[in-house]
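Listed in Swiss-Prot:
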type	residues	note
MUTAGEN	S7 to A	Partial loss of phosphorylation, defective in encapsidation of viral DNA; when associated with A-8 and T-21
MUTAGEN	S11 to A	Partial loss of phosphorylation, defective in encapsidation of viral DNA; when associated with A-7 and T-21
MUTAGEN	T21 to A	Partial loss of phosphorylation, defective in encapsidation of viral DNA; when associated with A-7 and A-8
Amino acid sequence: MVLRQLSRKASVKVSKTWSGTKKRAQRILIFLLEFLLDFCTGEDSVDGKKRQRHSGLTEQTYSALPEPKAT
C-alpha cells in the first residue's frame, strides 16, 4: 500500500518536471527560430536597402501583391 502511494507521487513529480522541460525546450526553439529569422533578413543585395523586420513569428503581416497591368 505504501509502495503504491510512493510510486504515484513519483510519477506525478516526473510528469510535472517533464512538462516543464517541454515548455523550456519550446521557448528555446522559438527563440532560435526568431534569431535565425532576424539574421536572414539582413540587407537586400539588389538595392542595398535593409529589409523590413518582422515583429515575431506569430505576428507576421504580408502586403498584397500589386495588380498585374492590363495589356
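A Cβ is built for glycine as well, from the same backbone N, Cα and C atoms used for every other residue.
On the structure: features taken from Swiss-Prot.
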| residue | record | Cβ neighbours (10 Å) |
| --- | --- | --- |
| S7 | mutagenesis position | 10 |
| S11 | mutagenesis position | 10 |
| T21 | mutagenesis position | 10 |
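Calculated from their C-alpha atoms, the gap between S7 (mutagenesis position) and T21 (mutagenesis position) amounts to 21 Å. Cα separation, T21 (mutagenesis position) to S11 (mutagenesis position), rounded: 15 Å.
According to DSSP, T21 (mutagenesis position) sits within a helical segment.
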